[in-house]
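**Q** Supplied in structure tokens, the structure appears directly below.
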Amino acid sequence: MDHLPIFCQLRDRDCLIVGGGDVAERKARLLLDAGARLTVNALAFIPQFTAWADAGMLTLVEGPFDESLLDTCWLAIAATDDDALNQRVSEAAEARRIFCNVVDAPKAASFIMPSIIDRSPLMVAVSSGGTSPVLARLLREKLESLLPLHLGQVAKYAGQLRGRVKQQFATMGERRRFWEKLFVNDRLAQSLANNDQKAITETTEQLINEPLDHRGEVVLVGAGPGDAGLLTLKGLQQIQQADVVVYDRLVSDDIMNLVRRDADRVFVGKRAGYHCVPQEEINQILLREAQKGKRVVRLKGGDPFIFGRGGEELETLCNAGIPFSVVPGITAASGCSAYSGIPLTHRDYAQSVRLITGHLKTGGELDWENLAAEKQTLVFYMGLNQAATIQQKLIEHGMPGEMPVAIVENGTAVTQRVIDGTLTQLGELAQQMNSPSLIIIGRVVGLRDKLNWFSNH
């Protein structure tokens, strides 16, 4: 280990930055956030330093570097574009046994600045020892995505509860299980973020008073249309906290690779007209796992509330008194159209968009007359097997046969295929495609040749 990671208490302690440019400004922000009593020395300063000085946040010393500025300092940073001056600052600090950071010169410094994830009071520092700052930054960005933004507020609140929790729970094991519940409770985190005192109190009392082996909870998470990069930040956090993940075939392998390694995985894949696991059985799986006290994620392709039967699953949980929440996802219509260069709305061509299921419950019938109207975009989910019927019905109700159409297969994935044509060709085009596919009908499809960015990558 080349460096010892430490966290310094700098509040109301003298610190010095030598340099008045953009790099020095970034370092100054960190020291000011830490509460340091800051002096900045340079021949000239960018406007931000002047603004800080006018606000009484720091002291500016304009002119050449004077070693006496270090006499009362706890810590110094050399952040000029003059290597010789930076070296001089470092040597003067070393002689006084003051830790000094030299920007972009780790060998000349007695300490280095890590990449920081600030969820105060929780702090995470990432460093490559100065050998690869870009790698440290990339790792920090990945860690940022794993730590909820409100985690710091939850940590502060936990500090206020420590005394009560110690009284309530007799053993270390009980206290540990309580804290684990508290830190993954979304309602508490959101209530703290909103400063909703009533909800904070209610949630806290519920967490403290319910048995530690209480029923679990279910989170419906939309996995998006295929590309793992389209999974939301909150969705990622949820699947990495899950004890059980119940997923279907529309969830890509790339997304499943993000699931916590020790989580149980239950595949309930479904296809139009064929259910690997009946919907009622899926409902019971969610209920059964939650009643075991587990944190269950129901992971669905697209958005769980858009043709995902999420509402049906939640009704079962609601009737059984199981807590649940929903994390929306990017629905297939949005993802597939964007990755195909087809805007769903356009001032010249479509003032509305309709999302339509391609198969209905027995006896269901669509309002084809309204669907055949101009100035709108139609998006059919699970409509591949009904493409010929869709073509026939729309033409019968007045939609022009030359209306542009497109079918998107495996939308947003690297295996995405798009085929386009006219409404009179829809049934024939569908025979060339496989599920999962999405059908888009409307004048906006005509923009695809111009706006198709994804295939060019």
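Going from the start of the chain as shown, residues are counted 1 onward.
Any Cβ shown, glycine's included, is placed from N, Cα and C.
As a published mutagenesis entry, Gly21 to Asp appears in Swiss-Prot alongside the note: It has methyltransferase and ferrochelatase activities but a greatly reduced dehydrogenase activity. It is able to bind AdoMet. According to Swiss-Prot, the feature NAD(+) binding site maps to Asp22, Val23, Leu43, Ala44, an assignment based on sequence analysis. Here Swiss-Prot notes a mutagenesis experiment, Gly224 to Ala, with the remark: It abolishes methyltransferase activity, but has dehydrogenase and ferrochelatase activities. It is unable to bind AdoMet. If you look up Swiss-Prot, you'll see Pro225, Gly301, Gly302, Asp303, Ile306, Thr331, Ala332, Met382, Gly411 marked as S-adenosyl-L-methionine binding site. Under its mutagenesis entries, Swiss-Prot includes Asp227 to Ala with the note: It has all activities of CysG. Swiss-Prot lists Asp248 to Ala among its mutagenesis entries, and the accompanying note reads: It abolishes methyltransferase activity, but has dehydrogenase and ferrochelatase activities. It is able to bind AdoMet. Residues or ranges marked as active site, proton acceptor in Swiss-Prot: Asp248. Under mutagenesis, Swiss-Prot gives Lys270 to Ile with this note: It has all activities of CysG. It is able to bind AdoMet. The active site, proton donor annotation in Swiss-Prot covers Lys270. Listed in Swiss-Prot is the mutagenesis experiment Arg298 to Leu, annotated as follows: It abolishes methyltransferase activity, but has dehydrogenase and ferrochelatase activities. It is unable to bind AdoMet. One entry in Swiss-Prot concerns the mutagenesis experiment Asp303 to Ala. Its note says: It has all activities of CysG. It is able to bind AdoMet. Mutagenesis annotation in Swiss-Prot: Arg309 to Leu, described as It abolishes methyltransferase activity, but has dehydrogenase and ferrochelatase activities. It is able to bind AdoMet; the structure shown retains the original residue.
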**Q** Indicate whether Arg298 (mutagenesis position) is helix, strand or coil by DSSP.
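**A** DSSP assigns Arg298 (mutagenesis position) to strand.
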**Q** On the three-state reduction of DSSP, what should I expect for Gly21 (mutagenesis position)?
**A** coil
**Q** Cβ within 8 Å of the NAD(+) site centroid (Asp22, Val23, Leu43, Ala44 excluded): which residues?
**A** Gly19, Gly20, Gly21, Ala24, Ala42, Phe45, Ile46, Ala79, Thr80, Asp81
**Q** Given the binding-site residues Leu43, Ala44, which one is most crowded in terms of C-beta atoms within 10 angstroms?
**A** Leu43
**Q** Hey, of the recorded positions listed (Asp22, Asp227, Asp248, Asp303), which one tops the CB count within 10 A?
**A** Asp303
**Q** Around the S-adenosyl-L-methionine site (Pro225, Gly301, Gly302, Asp303, Ile306, Thr331, Ala332, Met382, Gly411), what further same-chain residues have their C-beta within 8 angstroms of the site's C-beta centre?
**A** Gly224, Leu250, Phe307, Gly308, Gly329, Ile330, Ala333, Gly335, Cys336, Tyr381, Leu438
**Q** Where Arg298 (mutagenesis position) and Ile306 (S-adenosyl-L-methionine binding site) are concerned, what is their Cα separation in Å, rounded?
**A** 14
**Q** Rounded to the nearest angstrom, how far is the Cα of Arg309 (mutagenesis position) from the Cα of Gly411 (S-adenosyl-L-methionine binding site)?
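**A** Cα of Gly411 (S-adenosyl-L-methionine binding site) to Cα of Arg309 (mutagenesis position) measures 20 Å after rounding.
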